[in-house]
Amino acid sequence: MQYPHPGPAAGAVGVPLYAPTPLLQPAHPTPFYIEDILGRGPAAPTPAPTLPSPNSSFTSLVSPYRTPVYEPTPIHPAFSHHSAAALAAAYGPGGFGGPLYPFPRTVNDYTHALLRHDPLGKPLLWSPFLQRPLHKRKGGQVRFSNDQTIELEKKFETQKYLSPPERKRLAKMLQLSERQVKTWFQNRRAKWRRLKQENPQSNKKEELESLDSSCDQRQDLPSEQNKGASLDSSQCSPSPASQEDLESEISEDSDQEVDIEGDKSYFNAG
């Protein structure tokens with residue numbers, strides 16, 4: 001089979017079979033291999049003209065542009081070096097060296113800050129806000145439970161002052177420290193005195209009943225506990241003067257209202 005020799009017009013318009021033809025062809029075509037694009041090797045010399053043969057003209061037109069179809073072909077030879085640098089930066093091994101999605105790494109950093117482990121080894125979320133001492137509120141004050149408050153109020157209605165054995169027994173029953181019971185009674189007496197000053201007539205009967213019940217309870221105690229108590233038989237009289245003596249001798253506590261701070265030994269034990 002004979003192939004006609006392509007003319008100059010056919011060579012200029014001819015389309016290679018393996019790669020698209022550049023829009024602007026240089027005077028001396030340069031093969032676009034990977035080595036040439038990345039600038040790793042010298043440019044291949046222009047093939048020397050040979051005698052016309054049935055396939056020589058077709059081969060001379062196709063061989064300089066025989067390049068893999070997945071490699072991009074530059075539009076203009078003046079941009080070949082710039083495109084080579086861009087390709088090396090985009091498709092090189094160091095082009096994607098950094099993390100594509102830094103958000104999971106940031107979440108992990110925050111997760112370590114939010115997740116902590118308690119002494120038992122269980123993870124807790126937002127532990128700085130959840131791990132708080134029992135009945136502890138802002139300012140270092142203790143918030144008593146409803147049951148504890150009810151029992152303390154019942155005890156205060158019948159007895160305004162507590163002896164050390166009574167304070168110890170009440171603290172053990174309510175699972176509180178003696179210091180907490182002592183301070184609660186101190187604050188409660190301060191509040192009671194303020195109410196008494198505002199309405200002194202309505203509190204006289206309550207004071208007498210409280211004094212009588214306190215004397216009756218102390219007389220029923222064993223002799224050893226009566227020794228530790230600070231009440232005398234002369235103080236168990238319904239007169240107001242004897243009650244003032246009772247308040248001055250039964251306890252060394254002041255009646256100034258103070259904040260109840262948590263007992264560290266009690267909370268650690270609990």
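The backbone N, Cα and C atoms fix where each Cβ goes, and this holds for glycine too.
Proximity of Arg188 (mutagenesis position) to non-local residues of its own chain (separation of 6 or more, Cβ distance below 8 Å) is seen for Leu152, Glu153, Phe156, given in sequence order. Where Swiss-Prot documents Arg188 to Ala as a mutagenesis experiment, the accompanying text is: Loss of nuclear localization; when associated with A-189.
Record note (Swiss-Prot) on the mutagenesis of Arg189 to Ala: Loss of nuclear localization; when associated with A-188. In the three-state DSSP scheme, Arg189 (mutagenesis position) is classed as helix.
Taking the Cβ of Arg189 (mutagenesis position) as centre and 10 Å as the limit, one finds 20 other Cβ atoms among all the protein chains shown.
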